[in-house]
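> Okay, here's the structure, questions in a sec.
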Amino acid sequence: MEEIIAPISKEILKAELSEDKRLRFTNKSHNEIYVITYQDSPNVMKEIGRLREIAFRAAGGGTGKAMDIDEYDVMENPYKQLVVWNPEAEEILGGYRYLLGDEVQFDEHGKPVLATAHMFNFSEVFLKEYLPYTVELGRSFVTLEYQSTRAGSKGLFALDNLWDGLGALTVIKPNVKYFFGKMTMYPSYHRQGRDMILYFLNKHFGDKDKLITPMKPLEIETDKKMLENLFCYDSFKEDYKILNTEVRKLGYNIPPLVNAYMSLSPTMRMFGTAINYGFGDVEETGILIAVNEILEDKRVRHIESFVKQHPEAMKITSGAHPILTK
């Protein structure tokens, strides 16, 4: 386990987070969202790598390296980094990395060069009919200090701020129809609790079309009959109440990101779970969300609020910076 690098100076970060890289202001907490790449903001990338590694290690994952930066962050056509910046404290409070499906490269075997390609198989239908209109999301994190209730409203709305950034992407890139990403659970999470969550997700969101499948699917260890009897309702809401109660009985909560994704869209697709062996053996569940099926209250908050801030984005995309509009 390597020692994590020292923080990057605030002055250096501010110099790289120039106005042309700012995507929008957040709805809550008066934070700012930027989109950068390793090539145009190498020091911000280092700070992201530092904060990611701290957050993931604390949860039981991470790379074990001095910072979490991999080949997908630094390749020729790299993943873009969406970060939330707190201008008062002059620090990053969270982020995502993403790649637009129409920019995905393919290797000599015809496999997409995606960060999830070592864990999931992609069907021809997905590659042809979905991928060109999809944004792949990954490495979602909230800085450790902002995960605490001590952070007050800044911490409370960190995840909400990240959704604001994703909402803006759907406006600036109108051909984006889907978000593909992963819900991460850690090996330290209670096994029976994990099995309940995965069974519940598969029952209510399981993909019947096999668009994407895990190469080595994670098997549920808990007795299936017991889970079947436990989650006995057709209704998502009734089964969810049971899930929440049973997980709490074990002394755990449903992970915040799992809750957040479930509350985004009733038609989310779940593709099964794979173990990410190079990243602390975390358990990654693949999901797909259709932008036009995001629930109205979320759409108004994260997407339509951006249109109000940037009406020009609906006519031409000049309101966004060059990384997004190239």
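Just so you know, the numbers here start at 1 and follow the chain as drawn.
Backbone N, Cα and C atoms are what each Cβ position is placed from, and that goes for glycine too.
The mutagenesis experiment GLU136 to Ala is recorded by Swiss-Prot, whose note states: Loss of commendamide production. According to Swiss-Prot, the mutagenesis experiment ARG139 to Ala carries the following note: Loss of commendamide production.
Could you tell me the structural context for the features on the list?
If you draw a 10 Å sphere around the CB of GLU136 (mutagenesis position), it holds 23 other CB atoms from the protein chains shown.
Annotation for ARG139 (mutagenesis position): spatial neighbours ARG52, ASP68, GLY95, TYR96, ARG97, ALA115, criterion Cβ-Cβ under 8 Å with sequence separation of six or more.
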